[in-house]
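Here is the structure we will look at, set down as structure tokens.
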Amino acid sequence: MANIVNFTDKQFENRLNDNLEELIQGKKAVESPTAFLLGGQPGSGKTSLRSAIFEETQGNVIVIDNDTFKQQHPNFDELVKLYEKDVVKHVTPYSNRMTEAIISRLSDQGYNLVIEGTGRTTDVPIQTATMLQAKGYETKMYVMAVPKINSYLGTIERYETMYADDPMTARATPKQAHDIVVKNLPTNLETLHKTGLFSDIRLYNREGVKLYSSLETPSISPKETLEKELNRKVSGKEIQPTLERIEQKMVLNKHQETPEFKAIQQKLESLQPPTPPIPKTPKLPGI
């Protein structure tokens, strides 16, 4: 039996051409293109960065998201049956190759690009920015600045949503993977700032408010602003709606036995106002 993780060059090229045709629909190549590299820990809500970029480019930008190519593996359904939740690591080499090929082809033609990432390391953004600048691109980096408790809850909610859709392939983000990005992102961003490769590094919160721009304050590193936001204390009232949504999804998914569910329930109970004592009924005379 052939290894179903493998795929032929012809299969790959056919899918690549289909993707390119679909992605360039309604988009125009420009004389001075810009590439926007995105960063932020898992669960931070990086897709919300697209709104600011669409506004900046009047919608003339192509989003390249590695995750969207994973299910395009020619043998994806068979791989799901075989590996279930571990399918992601078996299709990632395919999605990585697809992402690289799409970036290469579209940047040859001069389209504005949005390239998803996390900022877990500095190598990939540096390599990508260097390669694109050699093709005449201006490179910018936009990063989510979200308190770590909010993004961690975001990873749980995303998993529960995926589980409701397809329990077999839903894959939780380990807390350790989330925390590694939280720990490394501020220093990595400072390193990227010092390279001078990016004409602007911006920080945004989930509401789309710009918290920092290296273009506006070039002498100030983004590190301090990001660290402050990552470690910002969030009130119980702020996260209560999120906790309630997650609790509801976990009940529907029958995940009440998980440590996460118990921790969320405990937190919600602590946010409830204390029950006032029942007033004693005064005794009536003669009774």
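The backbone N, Cα and C atoms fix where each Cβ goes, and this holds for glycine too.
Heads up, this one's the original sequence, none of the swaps are in it.
According to Swiss-Prot, the active site, proton acceptor annotation covers D67. Taking Cβ-Cβ distances under 8 Å and a sequence separation of 6 or more, the neighbours of D67 (mutagenesis position) in its chain are S95, E116.
Feature annotation from Swiss-Prot assigns ATP binding site to G40, Q41, P42, G43, S44, G45, K46, T47; the stated evidence is a curator's inference. The Cβ neighbour count for S44 (ATP binding site), using a 10 Å radius and every protein chain shown, is 31.
Look at Swiss-Prot and you will find N66, E100, T118, R120, T128 tagged as substrate binding site. Counting Cβ atoms from all protein chains shown, T128 (substrate binding site) has 21 others lying within 10 Å of its own Cβ.
Recorded in Swiss-Prot as a mutagenesis result, K46 to A carries the remark: Loss of activity. Under DSSP, K46 (mutagenesis position) is assigned to a helix (H, G or I) in the three-state scheme. Around K46 (mutagenesis position), the same-chain residues at least 6 positions away in sequence with a Cβ under 8 Å from its Cβ are L38, G39, G40, E116, M144.
Among the mutagenesis entries in Swiss-Prot is D67 to T, noted as: Loss of activity. Mapped onto three states, the DSSP output places D67 (mutagenesis position) in helix.
Within 10 Å of the C-beta of R158 (mutagenesis position) there are 17 other C-beta atoms, taking all protein chains into account. R158 to A appears in Swiss-Prot as a mutagenesis experiment; the accompanying note says: Loss of activity; when associated with S-171.
Annotation of the published mutagenesis R171 to S in Swiss-Prot: Loss of activity; when associated with A-158; the original residue is retained in the structure shown. The C-beta environment of R171 (mutagenesis position), restricted to residues of the same chain at least 6 apart in sequence and closer than 8 Å, consists of K85, D86, V88, Y159, M162.
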Roughly how many angstrom lie between the C-alpha atoms of T47 (ATP binding site) and T118 (substrate binding site)?
12
Taking the binding-site residues one at a time (G40, P42, G43, G45), which has its Cβ surrounded by the most other Cβ atoms within 10 Å?
G40
Rounded distance in angstrom between the Cα atoms of R120 (substrate binding site) and Q41 (ATP binding site):
8
What Cα-Cα separation, expressed in whole Å, is found between S44 (ATP binding site) and N66 (substrate binding site)?
17
Could you name the residues, excluding G40, Q41, P42, G43, S44, G45, K46, T47, of the same chain that surround the ATP site, i.e. Cβ within 8 Å of the Cβ centre of those residues, in sequence order?
T118, M144, V146, S151, G154
Here are the binding-site residues: Q41, N66, T118. Which has the lowest count of other Cβ atoms within 10 Å?
N66
